[in-house]
Amino acid sequence: MEDLETRCASLRTEIAAAEAQLTKLKRELHEAEGAALRAQSQKTASANATTGQRTKSKWPLHGEEYRRYGRQMIVPQFGLQGQLKLRDAKVLIVGAGGLGCPAALYLAGAGVGTIGLVDGDTVEASNLHRQVLHRSRNVGKLKVDSAIEYLRELNPHPTYIAHQAHLTPREAPDIFKDYDLILDCTDNPATRYLISDTAVLLGKPLVSASALRTEGQLMVLNNPPQPPGDKTGGPCYRCVFPKPPPANSVTSCADGGILGPVVGTMGVLQASEAIKVLTSAGESVEATPPSLLIFSAYSSPQFRTIKLRSRRPNCAVCSAEATVTLESVRSGSMDYVFFCGTVDPADILSPEERISPSEYGNVDSAGAQRHIIDVREKVQFDICSLENSINIPMSTILASAYSAPTLDADEPKRLPSWLPPEVAHESNKPIYVVCRQGNDSQTVVRKLKELGLDHGGERPVVDIKGGFRSWREQVDPDWPDY
């Protein structure tokens, strides 16, 4: 029996080695074919430059290109002319994450001639479930480098340009000017306004998308890309959202979560819209009114479309009364961070109202009587929780209407519906509050004190600093890092 198991293990090892070698050979073949194609093009160009003559090819594409792109070229709405337009196109993708990865993947596969990627982040393990260009071995590598490595293996023909930094107002105009179309694949309002403003001022159409949890949105903006003041141009991001959302209402994927197929769907739709814009260049787009596409994975139907108005007559960027200029963008006088606002980490409690995770770990080890309240949402509480902790989600606390509890023994007890009676009445037990990162828990500590649960300071109501992120660092290294 042991001999058979050993033989099976040996065969699996040999098969894995053979598959790895085959993959390596296929990659080398693709690279060699791409190099040969580029060398032939350079040789022809050099010969033409030397003789002063232009050699006319029988066909507008190389043979390998017909084989690679043939299935999309026989689509009636696309055809040979569509392929030629893609080959000559230059697309800039801002953000090499959940949206940018699938968008870049399909645009590279379709044969877009030049693809630029802008991102200053590095690959993290938490990216891999949705950012499909990055692989486990590239954790820690710059995202643009990781993405281009994958794209070159997929299709060596396009030119790939890496912009290895976050987009800034000073650099944005100089980067954008060399491209025909911009894709906004970012996840924060300040960058979205910067991208839209720069695209409008440089006359570039923009495909913008977003995704969070199980929902996504998509818009094609500044299409057609007419100068500011021209009412026939497509609306910009400011036309749709003249004012940014309150900074404290903006939820990131890290905080709100995201399903990989949801953001993947939106990225693929961005690529589809980009191809439509690029292949219709020079043609009228009046027949396609601006709209907002909304995707909801758990709804039926999953897709809805909302018609958008044309350019706002008082838009700060694309109207005749525009106040935002390329110079104001470059110089920084248009402060996007100030315009959108920022949320600083919560620091609303005094040092006496907070303890470190390691200090609470000592309390836990000593077996002291206490209440530990976990204010994460239930879905997070179900992933991991401390023994004997009570889950009271922050959203439940904020959404509930209540009157302050009466703790006087001579009056009937009136408690908030979300507060367990034992927490209110077991005044001999201190209350410890914890959350994911140490911000929500501070708010809840303040709320519990407003309700009088600290009995005028006689009963400790304490926040655990840094939440479970710090708990993992200081107490339990095996705590799930999600």
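Placement of Cβ uses the backbone N, Cα and C atoms for every residue, glycine included.
Within 10 Å of the C-beta of Ser126 (ATP binding site) there are 13 other C-beta atoms, taking all protein chains into account. Per Swiss-Prot, ATP binding site is recorded for Gly98, Asp119, Ser126, Asn127, Leu128, His129, Arg130, Lys143, Asp187, Asn188.
In Swiss-Prot, a published mutagenesis experiment is listed as Gly100 to Ser, annotated In cnxF1285; impairs molybdopterin biosynthesis. Reduced to three states, the DSSP call for Gly100 (mutagenesis position) is helix.
The mutagenesis experiment Arg130 to Gln is recorded by Swiss-Prot, whose note states: In cnxF200; impairs molybdopterin biosynthesis. Cβ contacts within 10 Å of Arg130 (mutagenesis position), excluding its own Cβ and spanning all protein chains shown: 22.
One entry in Swiss-Prot concerns the mutagenesis experiment Cys185 to Tyr. Its note says: In cnxF472; impairs molybdopterin biosynthesis. The Cβ of Cys185 (mutagenesis position) lies under 8 Å from the Cβ of Ile93, Val94, Gly95, Ala96, Gly97, Gly98, Leu99, Gly100, Ala103, Ala209, Gly267, Gln270, each of which sits 6+ residues away along the same chain.
For Glu215 (mutagenesis position), the same-chain residues lying six or more positions away in sequence with a CB closer than 8 A to its CB are Val262, Ile294, Phe295, Ser296, Ala297. While the structure shown retains the original residue, Swiss-Prot records the mutagenesis experiment Glu215 to Lys with this note: In cnxF119; impairs molybdopterin biosynthesis.
The feature active site, glycyl thioester intermediate is assigned by Swiss-Prot to Cys253. Sequence-distant contacts (6 or more apart, same chain, Cβ under 8 Å) of Cys253 (active site, glycyl thioester intermediate) comprise Gly98, Asp187, Ala211, Leu212, Val263.
Taking DSSP states H, G and I as helix and E and B as strand, the domain 'Rhodanese' (366-480) has 35 helix, 14 strand, 66 coil. As annotated by Swiss-Prot, domain 'Rhodanese' applies to 366-480.
Residues or ranges marked as active site, cysteine persulfide intermediate by Swiss-Prot on the basis of sequence analysis: Cys435. Residues near Cys435 (active site, cysteine persulfide intermediate) in space but far in sequence (CB under 8 A, at least 6 apart, same chain), listed by position: Asp374, Val375, Arg376, Met394, Ser441, Val444, Gly467, Phe468.
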>> Same chain only, sequence gap of 6 or more: which residues have a CB within under 8 Å of the CB of Leu128 (ATP binding site)?
In response: His134, Arg135, Ser136, Val139
> Taking DSSP three-state, what's Cys253 (active site, glycyl thioester intermediate) in: helix, strand or coil?
Replying inline: helix
> Can you tell me the mean pLDDT for the domain 'Rhodanese' (366-480)?
Replying inline: 88
